[in-house]
Amino acid sequence: MDFGALPPEINSARMYAGAGAGPMMAAGAAWNGLAAELGTTAASYESVITRLTTESWMGPASMAMVAAAQPYLAWLTYTAEAAAHAGSQAMASAAAYEAAYAMTVPPEVVAANRALLAALVATNVLGINTPAIMATEALYAEMWAQDALAMYGYAAASGAAGMLQPLSPPSQTTNPGGLAAQSAAVGSAAATAAVNQVSVADLISSLPNAVSGLASPVTSVLDSTGLSGIIADIDALLATPFVANIINSAVNTAAWYVNAAIPTAIFLANALNSGAPVAIAEGAIEAAEGAASAAAAGLADSVTPAGLGASLGEATLVGRLSVPAAWSTAAPATTAGATALEGSGWTVAAEEAGPVTGMMPGMASAAKGTGAYAGPRYGFKPTVMPKQVVV
């Protein structure tokens, strides 16, 4: 199309007839917004993949995932740049339109020039309007040239603004057969689960039969070995009255002997258990006798024989008891230091130094007269005889 061949009425009408630069500016803003969103998505995508493969997930699988994701990341980056370029080109087209619109002669001015020319031609008597007609034609020619120049410039600017980067859909980053394989795996798992359920149901239903069939091998063994007939004969023999009476008598007799032996066994056990205390008591008595003999020897050595005397054939009486003559003088010496316990009628002899470390517990002191008692008496009581001196 040659805009110079078109009159200004057409060029001006076309320039003023459109919607203006508004739609192109809106398109440029939309492209810029899309470019910003794609750029943000690409940056987030790259950040997530980098953090995932360098911190949490490392290995051949992560490297394979990175290799599969790289084409999509490259597409996001390229598409964001292409969208931004398209937005800028749209803005450039809008600016070119604004410039062409400003250079174009308004259609009203062109129409007024044509109306003036028609009036001058109609009233041109004797050529008096010829100069005015020539000026009007010259002005119209300028309008023609101006509109043509505006359209040529607008066409050039629009052609440059229309150079956009080609866009393409993203490449496939996953295996196209993955969904089909997943569906097949799910179907196989469902079929396997159904088969397993059927198998479990069959097992549960067959358990009673299997348990009840455990007795069949025993029966078959008895039948194959001929033991079933022998067992039947034995049962018949045991069922006869004579054999049954003999067996019952033997069982009853054995039971009677067992019942009679139980008390005897209990008695023997008790007797065996009581032997230990008796042995302990006998050992204690022997130890007491040995200690008493040692104490008597020490006491005899510690008694001084001075002042003692005896008459041959005579004995000293203690009550109705005949005792050696030495007891009448030796006994007071052993009880001279006796002290009475407060609040009781018992007396305890004071200890005396001597070769004997201690007296045997249970030795009674000499009598102090009617109503006097020695210390507590318990256990074995030895009788100590002092050494007699014959004068």
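We count from 1, first residue shown onward.
Backbone N, Cα and C atoms are what each Cβ position is placed from, and that goes for glycine too.
Features of the protein shown, as given by Swiss-Prot:
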type	residues	note
MUTAGEN	R14 to A	Reduces the interaction with PE8. Lack of interaction with PE8; when associated with A-45; A-72; A-93 and A-154
MUTAGEN	Y45 to A	Reduces the interaction with PE8. Lack of interaction with PE8; when associated with A-14; A-72; A-93 and A-154
MUTAGEN	Y72 to A	Reduces the interaction with PE8. Lack of interaction with PE8; when associated with A-14; A-45; A-93 and A-154
MUTAGEN	S93 to A	Reduces the interaction with PE8. Lack of interaction with PE8; when associated with A-14; A-45; A-72 and A-154
MUTAGEN	Y154 to A	Reduces the interaction with PE8. Lack of interaction with PE8; when associated with A-14; A-45; A-72 and A-93
*How would DSSP class Y72 (mutagenesis position) in three states?*
helix
*Mind telling me which of the mutagenesis positions Y45, Y72, Y154 has the densest Cβ neighbourhood, counting other Cβ atoms within 10 Å?*
Y154
*Let me know how many other Cβ atoms fall within 10 Å of the Cβ of S93 (mutagenesis position).*
22
*For S93 (mutagenesis position) and R14 (mutagenesis position), what Cα-Cα distance in Å is obtained after rounding to a whole number?*
16
*Within the chain of R14 (mutagenesis position), which residues six or more apart in sequence place their C-beta under 8 angstroms from its C-beta?*
none
*C-alpha spacing of Y45 (mutagenesis position) relative to Y72 (mutagenesis position), in angstrom*: 9
